[in-house]
Amino acid sequence: MDVTAKYELIGLMAYPIRHSLSPEMQNKALEKAGLPFTYMAFEVDNDSFPGAIEGLKALKMRGTGVSMPNKQLACEYVDELTPAAKLVGAINTIVNDDGYLRGYNTDGTGHIRAIKESGFDIKGKTMVLLGAGGASTAIGAQGAIEGLKEIKLFNRRDEFFDKALAFAQRVNENTDCVVTVTDLADQQAFAEALASADILTNGTKVGMKPLENESLVNDISLLHPGLLVTECVYNPHMTKLLQQAQQAGCKTIDGYGMLLWQGAEQFTLWTGKDFPLEYVKQVMGFGA
């Protein structure tokens, strides 16, 4: 790719960032489509995020992806949020239109799209959702919008627990889905929730390097063949949770599905063009 002065810059702001496959994926897509953009990753944490947004405006960047730990903070630095992003309380995409910043969340639509593409119908189903960060709440919100009957959210009593309660209230007030929040330390409640669940989704960092040998499911017998187990983590590709799920006879969806579909939507938001999906799946080794 020959980058010229006509090229516009798209960023990714996160910390840590070295593990991300998004720059490779987006740049391959941009090159295939012949579009005058280049995508670069920047190590940005909560402390440096405000300055990074000022830099985005000053450099007239087309926009940026936003990942951990900035997804919730980023809502405070855009001029407009989509209705879904307001429901989530977090964004992963910013589009810059001449200094006017719009915030979107494609994590939820991407993950739910990956589930649907597998042939699974979420309408009327119950999801056990692990975590209350930006990815988890995005998945929960989109699932509620698209027809989940119930979401049983489990999170440790950390700084995200109150945010989880607020998220549940927003979803309960604005959709037909019923969301409950329970301390993950309550293993009896966790076991009971899994027994009646249709979907288990991990939206936490547990399973991601350097936590690749960990899983929030301590007892594999809690998993049953009728359960669909989905993962947000894609590095490593086969997390411990997915290994447990396959051993238990569950159908699984790895983190590549969410990465692909959320990235496809981002691509269109930034460029106005269709994402070369089949090409990217092939060159990135994401499979069918």
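A Cβ is built for glycine as well, from the same backbone N, Cα and C atoms used for every other residue.
Computed from a predicted structure; not experimentally measured.
In sequence order, ALA90, ILE91, ASN92, ASN105, GLY133, GLY134, ALA135 are the residues near LYS71 (mutagenesis position), counting only same-chain partners six or more apart with C-beta under 8 A. What Swiss-Prot lists as substrate binding site is LYS71, ASP107, and the listing cites sequence analysis.
The feature NAD(+) binding site is assigned by Swiss-Prot to ALA132, GLY133, GLY134, ALA135, ASN155, ARG156, ARG157, ASP158, LYS205, CYS232, VAL233, TYR234, ASN235, GLY255. Other Cβ atoms within 10 Å of the Cβ of ALA132 (NAD(+) binding site), summed over all protein chains shown, number 29.
Record note (Swiss-Prot) on the mutagenesis of SER67 to Ala: Reduces activity towards quinate about 6-fold, but has a little effect on shikimate conversion. Cβ neighbours of SER67 (mutagenesis position) (same chain, under 8 Å, six or more residues apart in sequence): LEU12, MET13, ALA14, ILE17, SER20, ASN92.
Quoted from Swiss-Prot, the note on mutagenesis experiment LYS71 to Gly is: 10-fold greater reduction in catalytic efficiency is observed with quinate than with shikimate.
DSSP assigns LYS71 (mutagenesis position) to coil in the three-state reduction, placing it in neither a helix nor a strand. One mutagenesis experiment catalogued in Swiss-Prot, LYS71 to Ala, is accompanied by this note: 3200-fold decrease in the affinity for quinate. 170-fold decrease in the affinity for shikimate.
Counting every protein chain shown, 33 other Cβ atoms lie within 10 Å of the Cβ of ASP107 (mutagenesis position). Swiss-Prot gives this note for the published mutagenesis ASP107 to Ala: Loss of activity towards quinate. 20000-fold decrease in the affinity for shikimate.
According to Swiss-Prot, the mutagenesis experiment GLN262 to Ala carries this note: 3-fold reduction in catalytic efficiency for both substrates. All protein chains included, GLN262 (mutagenesis position) registers 27 other Cβ atoms within 10 Å of its own Cβ. Secondary structure at GLN262 (mutagenesis position), as computed by DSSP, is helix.
Close to ASN155 (NAD(+) binding site) in the fold, though at least 6 residues off in sequence, lie LEU130, GLY131, ALA132, SER136, PHE161, ALA164, VAL181, ASP183, LEU184, each with a CB less than 8 Å from its CB. When Cβ atoms from all protein chains are considered, those within 10 Å of LYS205 (NAD(+) binding site) total 16, not counting its own. Taking the Cβ of ARG157 (NAD(+) binding site) as reference, residues of its chain lying under 8 Å away and at least six apart in sequence are, in sequence order, ASP183, ALA185.
The C-beta environment of VAL233 (NAD(+) binding site), restricted to residues of the same chain at least 6 apart in sequence and closer than 8 Å, consists of ASN202, LYS205, VAL206, GLY207, MET208, THR239, GLY255.
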